[in-house]
Amino acid sequence: MSLICSISNEVPEHPCVSPVSNHVYERRLIEKYIAENGTDPINNQPLSEEQLIDIKVAHPIRPKPPSATSIPAILKALQDEWDAVMLHSFTLRQQLQTTRQELSHALYQHDAACRVIARLTKEVTAAREALATLKPQAGLIVPQAVPSSQPSVVGAGEPMDLGELVGMTPEIIQKLQDKATVLTTERKKRGKTVPEELVKPEELSKYRQVASHVGLHSASIPGILALDLCPSDTNKILTGGADKNVVVFDKSSEQILATLKGHTKKVTSVVFHPSQDLVFSASPDATIRIWSVPNASCVQVVRAHESAVTGLSLHATGDYLLSSSDDQYWAFSDIQTGRVLTKVTDETSGCSLTCAQFHPDGLIFGTGTMDSQIKIWDLKERTNVANFPGHSGPITSIAFSENGYYLATAADDSSVKLWDLRKLKNFKTLQLDNNFEVKSLIFDQSGTYLALGGTDVQIYICKQWTEILHFTEHSGLTTGVAFGHHAKFIASTGMDRSLKFYSL
């Protein structure tokens, strides 16, 4: 009987068998393999020298080695070479199988690591955005005294007992009249000329998005619902969010100057004071809050309404606030004392108010209602002097032009109507696409351009009333739009919680 070693493929001198694989080996070769690896070379199972079983056979008589110059010698050399190749091939197959298993395991680990990295990256991004809304800026660390011209902090944040309304005293009425006279005189001096610095229509039509900021408000409660620019420095941006916060943002430094917290519901209206470091906000929590920007604190809470506050406008004097509400009243309040001077409702209508806006002169103002009416009021007499019917659906926004005689209105009927206050009639209707929503209307400071925000952002040139610009960058509904100084840029906010800027 002839035995062949599974390692050398030769007849072994001291054959033995492995009980693990049942293969025959040359003892000296298998002992060396076990010393190095401790396993059976065929199936890699653990194997020790003690487990090897010797095989007793008659020793074959080895033939004499052939001469190196004979054909048998060549055949023997080829046979030896073949044996070596086979042994090497066997080893390579074993190594290949091991490598494949290791590679498969590594690929599974890599896939799992990629998933973990993607999840952590998403969490880090959300955390950074949340941090951006909470991180105080250096300018807010040191408290500053509120100037004497600003409202007192006494009773800030506490409910106000309005008691009897103060009323429109002769002094207040005279103050309003004097301011209106000054503004009317200035408007007449300007005439129909527009500022030389104002961006021309052909330049405006080339505006494109140049910046987008999404870290102002909370990522967990997305949506910016209100927008205003500081009249004296349009680089300062004011926003109100669904996260109940009011944010003051600096466009030039791209930094949050203040995050103002205090409302218990979303913030739907915000207004910048033109000359003081004050901002105003209104919310469905039925409060109007007056904030000090340097201190990042609330200095006054005006409780003029019993239901959600839907509109907010600052009088040209900078001393009084107009507000509208779901409680069907409009209110006129003093920002210095926080007291409500007068509250009026149209008893014949019995309908909630949706928005309110002062005329540039401040002696009249407009309100929008849930039943599609635009009402013009005389502030001094507190009387409804004109009504503009024609819309269908709740009024969503109204805007007076700086020229003093144009009024733009929008409702849930996919249209914008232009009214001439001198003739008290509708002279133009901008019919938009079906299901187009309009949430914000505003004229630029010169009355040359009209911007509307809603489903998209659209810019119209007044008098011709033709669209010259259209932006669709917001992934959600646009809730606010505003012009920079001399229309050098345009800002917009949306439910995608982004603040976007457009310019050349």
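Heads up, the Cβ atoms here are built off N, Cα and C, so glycines get one too.
According to Swiss-Prot, the feature domain 'U-box' maps to 2-73.
Here the residue is the original one, but Swiss-Prot notes a mutagenesis experiment at this spot, Y405 to A: Loss of interaction with the RPA complex and loss of recruitment to sites of DNA damage. Using a 10 Å Cβ-Cβ cutoff, Y405 (mutagenesis position) registers 13 neighbours. In the three-state DSSP classification, Y405 (mutagenesis position) falls within coil.
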- Note on the structure: Checked against DSSP, the composition of the domain 'U-box' (2-73) is 17 helix, 10 strand, 45 coil
